[in-house]
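Everything on this sheet refers to the single structure shown next.
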Amino acid sequence: MNLLTVSTDLISIFLFTTLFLFFARKVAKKVGLVDKPNFRKRHQGLIPLVGGISVYAGICFTFGIVDYYIPHASLYLACAGVLVFIGALDDRFDISVKIRATIQAAVGIVMMVFGKLYLSSLGYIFGSWEMVLGPFGYFLTLFAVWAAINAFNMVDGIDGLLGGLSCVSFAAIGMILWFDGQTSLAIWCFAMIAAILPYIMLNLGILGRRYKVFMGDAGSTLIGFTVIWILLETTQGKTHPISPVTALWIIAIPLMDMVAIMYRRLRKGMSPFSPDRQHIHHLIMRAGFTSRQAFVLITLAAALLASIGVLAEYSHFVPEWVMLVLFLLAFFLYGYCIKRAWKVARFIKRVKRRLRRNRGGSPNLTK
């Protein structure tokens, strides 16, 4: 396998997904698979919800053109296909949370039974003692599947954010696997990025606002499920290339945001799935940043956290228990900012005003 072949495959995936996306958005408008504006959604017009369907089509295309072995490829496509189909039905008809959670659990069970993919160990997060899960690992795996799907679903609040965060996660996993010699799984991660990039271009309006599309629940479900599937492939077993604690850093922002928001809702006596405007992107936008600026800032923060995980994994210098402690400290800092969102927003606004005053009041230098 050489770089020219890999590059050619990735470009082919990108072009195929782009063409499929333009085709799918036309079909979506005819069948009513569109997002309509309401009091929580600020977009205008009917936006096709075909990002996830197009990404899935791109991955099917990937598995069709590549000639290297990807473990459990057929099983993954079947499981992911079911989730994308249910997600598309939810986008169109608004399926209840209980039905979706039941189907996600069923798919998780199929993954564990037929793919033998489940959490058997959490690594050496308590020092020299490996935390082996035993039968409890099956239940924790179902929770991990549900958590990953919902974590990526909840960050899909502003243009580009879901695509940006998912690309960060797949890039981090892909780099670790590539340098470890796990090229097949690494190419799968890079193929996910190639299939997501066309969606980001249309979602951000780079090719024109009239071509705008949304990912939809089908897309966020697919991305979350794919992330947890690849992490289970690579963090478990005797010769795993990624430590379980590194996975936390790779999906840090979506995971932190989900846990912090659900905890906040439960404390208020609300359903953990009830919508609100307390996510990290809402906090940043209340501080005076635009939607595009919030997207860039959050994606860069996710890339920074993922880089910490990648460097620690690659160097083998920092013990796993230390990485867990550092992650928990980062999480508590994140939770503190979310809990005091208005204070943080006011502080950032004051800093921005001072910077503008200092910039405006500085004397012009002349020769």
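Each residue, glycine too, has its Cβ placed from N, Cα and C.
Within 10 Å of the Cβ of D90 (mutagenesis position) there are 20 other Cβ atoms, across all protein chains. Experimental mutagenesis is annotated in Swiss-Prot for D90 to E or N, with the remark: Reduces slightly the velocity and shows a small increase of the affinity for the transferase.
Quoted from Swiss-Prot, the note on mutagenesis experiment D156 to E or N is: Loss of activity. Its Cβ taken as reference, D156 (mutagenesis position) is surrounded by 24 other Cβ atoms within 10 Å in the chains shown.
DSSP assigns D156 (mutagenesis position) to coil, not to a helix or a strand. D156 to G appears in Swiss-Prot as a mutagenesis experiment; the accompanying note says: Loss of activity; both in vivo and in vitro. No binding to tunicamycin; when associated with G-159.
According to Swiss-Prot, the mutagenesis experiment D156 to E carries the annotation: Loss of activity; both in vivo and in vitro; when associated with E-159.
Experimental mutagenesis is annotated in Swiss-Prot for D159 to E or N, with the remark: The activity is detectable but drastically reduced.
In Swiss-Prot, a mutagenesis experiment is listed as D159 to E, annotated with the note Loss of activity; both in vivo and in vitro; when associated with E-156. Within the same chain, residues at least six positions away from D159 (mutagenesis position) with a Cβ under 8 Å of its Cβ are N203, L204, G205, S291, R292, F295.
As a published mutagenesis entry, R265 to K appears in Swiss-Prot alongside the note: Decrease in activity. Reduces binding to tunicamycin.
For the published mutagenesis D276 to G, Swiss-Prot gives the following note: No loss of activity; both in vivo and in vitro.
Annotation for H279 (mutagenesis position): spatial neighbours M154, V155, G157, D257, I261, criterion Cβ-Cβ under 8 Å with sequence separation of six or more. Quoted from Swiss-Prot for the published mutagenesis H279 to S: Loss of activity. No binding to tunicamycin.
Here the CA atom of D156 (mutagenesis position) lies 18 Å from the CA atom of R265 (mutagenesis position). In this structure the C-alpha atoms belonging to D90 (mutagenesis position) and D156 (mutagenesis position) are separated by 15 Å.
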